[in-house]
Amino acid sequence: MALLVEKTSSGREYKVKDMSQADFGRLELELAEVEMPGLMACRTEFGPSQPFKGARITGSLHMTIQTAVLIETLTALGAEVRWCSCNIFSTQDHAAAAIARDSAAVFAWKGETLQEYWWCTERALDWGPGGGPDLIVDDGGDATLLIHEGVKAEEIFEKTGQVPDPTSTDNPEFQIVLSIIKEGLQVDPKKYHKMKERLVGVSEETTTGVKRLYQMQQNGTLLFPAINVNDSVTKSKFDNLYGCRHSLPDGLMRATDVMIAGKVAVICGYGDVGKGCAAAMKTAGARVIVTEIDPICALQALMEGLQVLTLEDVVSEADIFVTTTGNKDIIMVDHMRKMKNNAIVCNIGHFDNEIDMLGLETYPGVKRITIKPQTDRWVFPETKAGIIVLAEGRLMNLGCATGHPSFVMSCSFTNQVIAQLELWNEKASGKYEKKVYVLPKHLDEKVALLHLGKLGARLTKLSKDQSDYVSIPIEGPYKPPHYRY
């Protein structure tokens with residue numbers, strides 16, 4: 001696709017695959033709104049006061065129908081928005097078209113190359129001569145990463161005149177990042193510094209992105225305040241758990257049509273995502289084996305009736321392998337060589353480095369056969385046996401299906417709206433330093449409360465005597481911050 005920014009009749013910038021899908025996107029968006037009570041409640045509560053009036057928000061988060069409802073919630077509260085996806089395969093093109101036509105600048109399409117992906121990220125951050133965004137909604141931390149790497153390169157350039165060298169790294173994706181920054185230095189050597197100075201803060205959606213933020217906080221390089229949305233209970237214990245329980249089998253069946261019952265499924269990692277995946281596979285009739293480094297998580301898996309072994313113990317016996325760790329080098333090419341014919345290998349953690357895709361792609365004599373988009377069979381020359389890799393090792397639930405359903409994403413995205421409001425409303429108060437924060441318990445409980453009515457729930461209320469007895473306010477919060485749920 002030619003990397004040229006287009007404009008709507010109203011002058012809004014965009015780059016999507018097919019604007020003719022906008023009507024279809026709008027229909028699905030309207031269906032999703034009914035399933036997203038938290039976001040709709042935010043529009044009702046905050047819309048009249050327009051709290052985001054004057055705010056520029058950049059989003060780097062899967063451009064799905066559910067995200068479209070989030071974007072239109074931000075614009076309904078007064079924000080101006082520019083958006084890109086955080087994954088080359090996760091965009092739903094009809095959702096991107098609907099938003100680009102009706103609501104916000106979007107730069108996203110399904111099946112981007114890495115070069116296109118980072119071009120889209122750069123466009124979403126580009127607000128013209130006035131600098132960058134005021135706020136970032138991030139998923140995985142790529143938008144945050146680009147600004148931090150850009151600032152670092154500009155400081156080196158100012159001191160030494162040295163520009164980034166893309167050949168200094170073996171990572172093909174980071175080579176692209178360095179090339180983008182290098183080109184930017186020639187146009188404006190203070191581009192990313194201007195972004196940093198304007199930025200009020202970022203709210204981060206995922207475990208992987210949160211890890212990056214805490215690493216930067218620890219080494220003193222975090223450039224602006226950050227709110228860790230992932231560790232809100234109404235995100236991690238719902239989106240990560242129940243969302244993956246829903247979307248893993250959906251992606252597997254759409255990609256392969258394989259029968260899960262009777263198969264041996266290996267879930268690498270037993271955190272919230274791994275727990276949801278293991279539950280889905282067990283319910284579908286698979287025999288589930290978990291790999292873990294953490295003895296507490298391992299014991300939890302055992303108490304659920306699952307086996308806990310190493311990958312090496314089961315690599316030649318299992319039928320389905322799912323990585324959920326957020327770490328790298330979980331399934332290596334040497335593991336894949338030992339797998340049975342047509343074993344399915346997929347990732348639902350975050351980045352594609354959980355599975356050794358580079359090692360697979362460069363394995364001598366390996367043959368790649370594309371069955372359909374995001375479903376590839378890789379045949380090893382010495383055995384003539386093949387494995388099926390989904391979504392090129394990236395998020396299979398978004399690459400091979402449509403991700404998590406609207407209701408559970410409403411919980412996550414309501415947290416995002418609240419986090420963005422918190423950062424924006426406190427921008428002049430000094431409340432938030434260059435650190436990582438978590439939303440307070442009363443806001444977590446508010447997000448849950450907004451979703452109960454949709455499911456027909458009625459809460460019991462504490463009496464005054466009961467409240468005094470347990471030292472819990474009648475209106476909450478009901479649990480201390482350290483409570484684990």
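Every residue, even glycine, has its Cβ placed from backbone N, Cα and C.
The shown structure was predicted, so the numbers you read here are calculated from the model rather than taken from an experiment.
Taken from Swiss-Prot, the feature substrate binding site covers THR64, ASP139, GLU205, LYS235, ASP239. Classification of GLU205 (substrate binding site) by DSSP places it in coil, neither helical nor stranded.
For 206-208, 271-276, GLU292, 348-350, ASN397, HIS404, 479-483, the entry in Swiss-Prot reads NAD(+) binding site. Around THR206 (NAD(+) binding site), the same-chain residues at least 6 positions away in sequence with a Cβ under 8 Å from its Cβ are ASP139, GLY140, GLY141, ASN230, HIS350.
Listed in Swiss-Prot is the mutagenesis experiment GLY386 to Glu, annotated as follows: In hog1-2; genome-wide demethylation and loss of transcriptional gene silencing. A 10 Å cutoff on Cβ-Cβ distances gives GLY386 (mutagenesis position) a total of 20 other Cβ atoms nearby, all chains included.
Proximity of THR414 (mutagenesis position) to non-local residues of its own chain (separation of 6 or more, Cβ distance below 8 Å) is seen for GLY38, LEU39, ALA41, CYS42, THR234, VAL447, LEU450, given in sequence order. Here the residue is the original one, but Swiss-Prot notes a mutagenesis experiment at this spot, THR414 to Ile: In hog1-1; genome-wide demethylation and loss of transcriptional gene silencing.
In Swiss-Prot, a mutagenesis experiment is listed as ASP444 to Asn, annotated with the note In hog1-3; genome-wide demethylation and loss of transcriptional gene silencing. Sequence-distant contacts (6 or more apart, same chain, Cβ under 8 Å) of ASP444 (mutagenesis position) comprise SER232, VAL233, THR234, ASN415, PRO477.
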Original post:
What is the nearest of the recorded positions GLY271, GLU292, GLY386, LYS479 to LYS235 (substrate binding site), using the Cα of each?
Top reply: GLY271
**OP:** Provide the number of Cβ atoms within 10 Å of the Cβ of ASP139 (substrate binding site), excluding the reference atom itself.
**Re:** 26
Subject >> GLU205 (substrate binding site) versus GLY274 (NAD(+) binding site) - Cα distance in angstrom >> reply: 17
Subject >> Other CB atoms within 10 A, centred on ASP239 (substrate binding site) >> reply: 26
Original post:
Of the binding-site residues listed here (THR64, GLU205, ASP239), which is spatially closest to GLU292 (NAD(+) binding site) when Cα positions are compared?
Top reply: ASP239
Original post:
In this structure, which of the binding-site residues GLU205, GLU292 has the fewest other Cβ atoms within 10 Å of its Cβ?
Top reply: GLU292
**OP:** Fewest other Cβ atoms within 10 Å: which of the binding-site residues GLY271, GLY274 wins that one? Let me know.
**Re:** GLY271
